[in-house]
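Under mutagenesis, Swiss-Prot gives ASP7 to Asn with this note: In AncTx5; 3-4-fold increase in inhibition potency on alpha-2A adrenergic receptor and D3 dopamine receptor, 28-fold increase in inhibition potency on alpha-2B adrenergic receptor, and 10-fold increase in inhibition potency on ADRA2C adrenergic receptor; when associated with E-15; K-26; W-28 and A-43. Among the sequence features in Swiss-Prot, the mutagenesis site GLN15 to Glu is noted as follows: In AncTx5; 3-4-fold increase in inhibition potency on alpha-2A adrenergic receptor and D3 dopamine receptor, 28-fold increase in inhibition potency on alpha-2B adrenergic receptor, and 10-fold increase in inhibition potency on ADRA2C adrenergic receptor; when associated with N-7; K-26; W-28 and A-43. Swiss-Prot documents ILE26 to Lys as a published mutagenesis change and attaches the note In AncTx5; 3-4-fold increase in inhibition potency on alpha-2A adrenergic receptor and D3 dopamine receptor, 28-fold increase in inhibition potency on alpha-2B adrenergic receptor, and 10-fold increase in inhibition potency on ADRA2C adrenergic receptor; when associated with N-7; E-15; W-28 and A-43. One mutagenesis experiment catalogued in Swiss-Prot, ARG28 to Trp, is accompanied by this note: In AncTx5; 3-4-fold increase in inhibition potency on alpha-2A adrenergic receptor and D3 dopamine receptor, 28-fold increase in inhibition potency on alpha-2B adrenergic receptor, and 10-fold increase in inhibition potency on ADRA2C adrenergic receptor; when associated with N-7; E-15; K-26 and A-43. Recorded in Swiss-Prot as a mutagenesis result, THR43 to Ala carries the remark: In AncTx5; 3-4-fold increase in inhibition potency on alpha-2A adrenergic receptor and D3 dopamine receptor, 28-fold increase in inhibition potency on alpha-2B adrenergic receptor, and 10-fold increase in inhibition potency on ADRA2C adrenergic receptor; when associated with N-7; E-15; K-26 and W-28.
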Amino acid sequence: LTCVTKDTIFGITTQNCPAGQNLCFIRRHYINHRYTEITRGCTATCPKPTNVRETIHCCNTDKCNE
């Protein structure tokens, strides 16, 4: 499985997931109406949001977290 780790104006950076990590995730943490912190990568289980300003989406196909 190949997941996106960074998505910038210069293009995307990907990572081949290690054995046992068969999901990609994208985590959006809303700081304010102008700024959102985004984290992407591989995971074994889909993480749960830690607060109401955070959303997490998991998927299992190549680059699905772009």
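Including glycine, each Cβ sits where the backbone N, Cα and C put it.
None of the noted substitutions appears here; every position holds its original residue.
Per Cα geometry, ASP7 is the residue among the mutagenesis positions ASP7, GLN15, THR43 nearest to ARG28 (mutagenesis position). For THR43 (mutagenesis position), applying a Cβ distance below 8 Å and a minimum sequence separation of six or more within one chain yields GLN21, LEU23, CYS24, PHE25, CYS58. Around GLN15 (mutagenesis position), the same-chain residues six or more apart in sequence whose CB sits under 8 Å from its CB are THR2, CYS3, VAL4, THR5, GLY41, CYS42, listed in sequence order.
In this structure the C-alpha atoms belonging to ILE26 (mutagenesis position) and ASP7 (mutagenesis position) are separated by 11 Å. The mutagenesis positions ASP7, ILE26, ARG28 differ in how many other CB atoms lie within 10 Å of their CB, and the one with the most is ILE26.
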